[in-house]
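Everything below concerns the one structure shown next.
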Amino acid sequence: MMTNLFSVFDPSAIFNLSLNWLSTFLGLLMIPSIYWLMPSRYNIVWNSILLTLHKEFKTLLGPSGHNGSTFIFISLFSLILFNNFMGLFPYIFTSTSHLTLTLSLALPLWLCFMLYGWINHTQHMFAHLVPQGTPAILMPFMVCIETISNIIRPGTLAVRLTANMIAGHLLLTLLGNTGPSMSYLLVTFLLTAQIALLVLESAVAMIQSYVFAVLSTLYSSEVN
């Protein structure tokens, strides 16, 4: 039973090529169209969303943030949001439900922040290990706690996104598997529940991409 449930997350292969991962890059096919087509209402709405995110990330980074650094986090948000939504369509591989992708996004970002901070702002990074007002007797323990909490950050970022994507898809799969054994009346309620769950999954897709980008921005602001 569990094998069948999780089989929707298995990347299949054709001619020894894992073609499912190509769904991650489908968004690249849509980017060139904005340069030669007249902007539609959807483009205007999307541009306003990106502008709002730019202002928010710039506020989170503070005055010490480098110019243009917000585009990294906006691109990260766009990539995760696109793949989260693509995973909601039938027969499209959900790449963000795999730690292979989420950890590949979180770990290099965290490593870059840490290397930049410890090389250029060493004293500032040491000061982060001991919160202000900590009693002297607790300082060694706080250093250990802060170090561990810092090390697990990329893991928590990746697992949070992966777990949220898997949970919703598993619920949809469970409900879908019960359909053939139900009466027509119960199938109506089942479809209503699945539509409601799909709407909730759309909200989760947006929220999780936003959370991933915001937390990455906050981690970046700590090393400046």
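Backbone N, Cα and C atoms are what each Cβ position is placed from, and that goes for glycine too.
The noted changes are left out; the structure has the residues it started with.
Under a cutoff of 8 A between CB atoms, and with a sequence separation of 6+ in the same chain, L28 (variant position) has no neighbours. L28 to I appears in Swiss-Prot as a natural variant; the accompanying note says: In strain: HW00, HW09, NC37, NC48, TT00 and TT01.
Every protein chain considered, the tally of other Cβ atoms within 10 Å of the Cβ of L115 (variant position) stands at 11. According to DSSP, L115 (variant position) is assigned to a helical segment. In Swiss-Prot, a published natural variant is listed as L115 to M, annotated In strain: HW00, HW09, NC37, NC48, TT00 and TT01.
Its Cβ taken as reference, I119 (variant position) is surrounded by 10 other Cβ atoms within 10 Å in the chains shown. Swiss-Prot lists I119 to F among its natural variants, and the accompanying note reads: In strain: C167.
The annotation that Swiss-Prot gives for the naturally occurring variant I137 to V reads: In strain: HW00, HW09, NC37, NC48, TT00 and TT01. Sequence-distant neighbours of I137 (variant position) (same chain, 6+ apart, CB under 8 A from its CB) do not exist here.
While the structure shown retains the original residue, Swiss-Prot records the natural variant V187 to I with this note: In strain: HW09. Sequence-distant neighbours of V187 (variant position) (same chain, six or more apart, CB under 8 Å from its CB) are G179, listed in sequence order.
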